[in-house]
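Contents: one structure, followed by commentary.
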Amino acid sequence: MSGCLQILTVLLCCRFWALVFSQDQSCCVHHAADIPRCRDACEQLASIRSESRLRHLLHRLPSYCPETLSELWICINNSLPGASRKSDGWVGLGCCELAISAECRRDCKQASSKNDISKVCKKDTENPLYSCITKNEMGSVCCSYAGRHTTCREYCQAIFRTDSSPTVSQISAVKEYCQSVSPPLILCVENYTRLHPTHRPIDSLHCCDRAEEAHCQLACKRILRTLSTEQEIMDGLISECGSQPLPQDPLWQCFLGSAHPPANTDPESPPIAKMDSAKLHCCFKANTSICRNMCVEISTSWGTQSWQEFDQHCEYNPVEMDLITCLADVREPCQLGCKELSYCTNFNNRPTELFRSCNVQSDQGALNDFKLWSNGSIRMPLMNIPVLDIRRCRPEMWKTVACALQIKPCYSRSRGSVICRSDCVEILRQCGDRRRFAEAQTPERICDLLSPTDDPERCIPLNRYLTASELESSVEEVIHPCNPNPCPSSHLCHVNRKGCHVGHDCLPYYCVPGCKLGEASEFLVPADARLQVPVHSAQPGCYEVCVCGQSGRLENCAEMPCFDTSKSCQIAGQRRSHGSSFRVDCNPCSCFAGDAVCSSRQCVRSDSSEEDRRLFTGLPCGCADHFVPVCAGNGRTYPSACVARCVGFTDSQFVFGSCRSFDPCSPNPCQRNQRCVPRRQVCLTDLSEFPCPQYECVSRPSSCDQKLLDPVCDTDNMEHANLCVLNLRGKTLAYSGHCQDACRRPREVCAHNGESYSTVCEAFSERVAVDYQGRCHAVGLESEFGSDSGCNAVPCPPLASDACQPVTPPGACCPVCAGMLRILWNKAQMNIFAKLNRDQPVSLHDILKILRLHVSVPQCDIFGYLSINSEIIILIAPVDQQPTPLQIEACSKEAEKIDSLINSGSPTLVSHVPLSAFLSSELQLSSVRSSSCVSISVCVLLLLCSLILTLTSDL
């Protein structure tokens, strides 16, 4: 533990390292010589001058240099002036040993305030720690009134120094020595003692009934009646009951709960009702009225009712899977990657799998669960399951169960955390103590209630985690900069895709301030985001749109028109409820408040003749696959006038030619003192209500923030820190991002949206992927049944990797290695969002900008376009020119994650405007052939060499 403490001290004080340790490599030479990887990493750190890069690599140093190298860490620690300069006066320092998890304990000892531990020390699992800190904080306030009167201060501090409630003699002593010194101190102490009345041991007698063994229950009651101090009582219970105080043990849970200060029941000052809009989103997914009503009550009036009752009635109710999964998304969103667990080691090194809770706390929780179950009983909200000694009966299987329920792997169609039924039945048949089973209780009946499915996409298959991952290498083909979250508790972590200032190093992530989705919510959204949240009345179908303000609160809320969720859709004689998805022929559809919203794909009828199938183009209205492009008023290029008319545009709403072939600033529509700048966009709202301008008028700025990094490249291939600087210098934008040598000269490409771009950089800048080299000249495939004659003359580029089975996007000619989503959306909702945003149209760029934040792996990026059938097509593809199979798999998993969030209506995604208008999604993935690399060790070796060369060139 001391080694970990030294490591943490180093990480907290990395800015001092640059001043001192960089001049002295003796720590590396003398104490890391036997571990080459550690010595190399240590020496690299010693030579770095960039503080940002130093900080990033320092955070990774423990993965190269284990904490067992205590002399190394002591040496490093001693090289840091100020390493021990934490605030010794922090009142919580004396509480740190009460922390349950080792990581929380370490952070607590290095903290300067409660804010420093909020990310690692969770209030729901570290109750004793936070109760102690709260008590010490109150003591610090009260005793500060003593001023320089040391005797008064000492008697005051004695009241707050122990876990016990203050005794009568302690209170009398404070009054005697402090009454004349400071009446405010007396008043403060009286307020504290009124909130924390003296707790008698016999007040906790009811907790004894929570013990599982009869002899423990009797001993508990005897101890509480005969012993007085809390230490004596705790020692006696540990001795008599034979178990340590684990937080999952119902007996100890009860004692901890009894120690908490009672709620303020003063009728004159009722608690302020706090709202959790994120959880309230989920309440409308409940299938039973009792769970819906309980969910609404605890989401709109936080603190008026415990979640325990809700958990008992709803948490393990199979019919409430949608509700429970939604709440799990809000509490613990699924994230890619898992590593650095010390107990659940088989879950490590899984960079392309999704987990809800891969962290030190859950790792410790799994260990505690296993210890608790070793007592012979598994306590669940609905039942107790008697088991044999699991330390002898399938211990590895039980360890995997404990880890799976704590680490919580996520799967595509259900992100709930239940093990598969067959695993449940197997382990209870072998290790269930049938002599103690309740009447009519069998392994099958237990598992029908707790693990009702064997669908591998809806449950956790234990065999996957009974052995270690095959990816044992630490080489970072796929990294997760934001997992675990490195940012403060009030900030969100975003992947850094902007890069660094020229000549500087930077971290692979950046932190942005956020807002909670309600006073009681833990769910954060980024500043300036527009959110759709339920109204306070919690009436189904009634929402308001708010903005996350700079104050950290939701502001400027405007109510949306309510929609009737009780209305159903009548389709082909069948009734479809609001929010349900279905198909009509080949078209995906969704019912929204009584209206069926469907895509407009062209379908081949089952009774079509061979001639009809031969002539079928897959284009709207059976249009010919001739490429004579027209530019519609929504900013989208369509392959022909026939297609544009068929999808709803009049002849006055389109012109012949592709949209990028026109200069929106000619003639100049701006005022004399303004400059016209092209700003091409594809709008998703009605043109009759919300015009879709392709330019903006900007005034030449007088000055710009050079430190604000959002790089852009001009037509002279000169890079500027941001668009403001480019406009200040009077340059013309070529594309966003750093200038690339590969795009220095024009080389036309055709993108998936049917537009031709001068360079691939221009296409990527508009977040659209490339179909083939050269100017667009063909109508791509719109249907698997359609003719591909238009693509016959197109030379497709080679696939990025021979290892992938590619997908072909709608309207494209060439396949790509990517995960693809085809999203159905509600135009009426888009129009409402535009109306509430000062009549600003909603664009495809707005969609892509938000979705991009949900892609957590830097090796993958998002691209998208509007198909001619008005579906939003999203591609999540590797950014490397020659991606590894693991990177392709990671991109597919990112697409799978977003697809699942859309189809489940998870508030983690659809609370963001305009993503709230999403109805459903169809997923296609690029599968990966495992034979792409002859040997994992060879692949790892090649990648390691590449990494070393890259690091060497950077340094």
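Note: Cβ is positioned from N, Cα and C throughout, glycine not excepted.
If you take every residue in the domain 'Kazal-like 1' (615-661) and average the pLDDT, you get 93. The domain 'Kazal-like 1' annotation in Swiss-Prot covers 615-661.
The domain 'Kazal-like 2' annotation in Swiss-Prot covers 686-741 and is backed by sequence analysis.
Break the domain 'Kazal-like 3' (742-778) down by DSSP state and the numbers are 8 helix, 9 strand, 20 coil. Taken from Swiss-Prot, the feature domain 'Kazal-like 3' applies to 742-778, supported by sequence analysis.
According to Swiss-Prot, the mutagenesis experiment Cys254 to Tyr carries this note: In no food for thought mutant (nft); lethality caused by the absence of most of the intracerebral central arteries. Defects are caused by impaired Wnt signaling. Following the DSSP three-state reduction, the secondary structure of Cys254 (mutagenesis position) is helix. Within the same chain, the residues at least 6 positions away from Cys254 (mutagenesis position) whose Cβ sits under 8 Å from its Cβ are Ser204, His206, Cys207, Arg210, listed in sequence order.
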Same-chain Cβ contacts of the domain 'Kazal-like 3' (742-778) under 8 Å, 6 or more residues past its ends?
627, 629, 636-639, 658-660, 680, 682, 713, 717, 734-736, 790-791, 793-797, 809, 811-814, 816, 818, 845, 848, 852, 862-866, 873, 875, 877
Helix, strand and coil totals (DSSP H, G, I; E, B; other) for the domain 'Kazal-like 2' (686-741):
7 helix, 13 strand, 36 coil
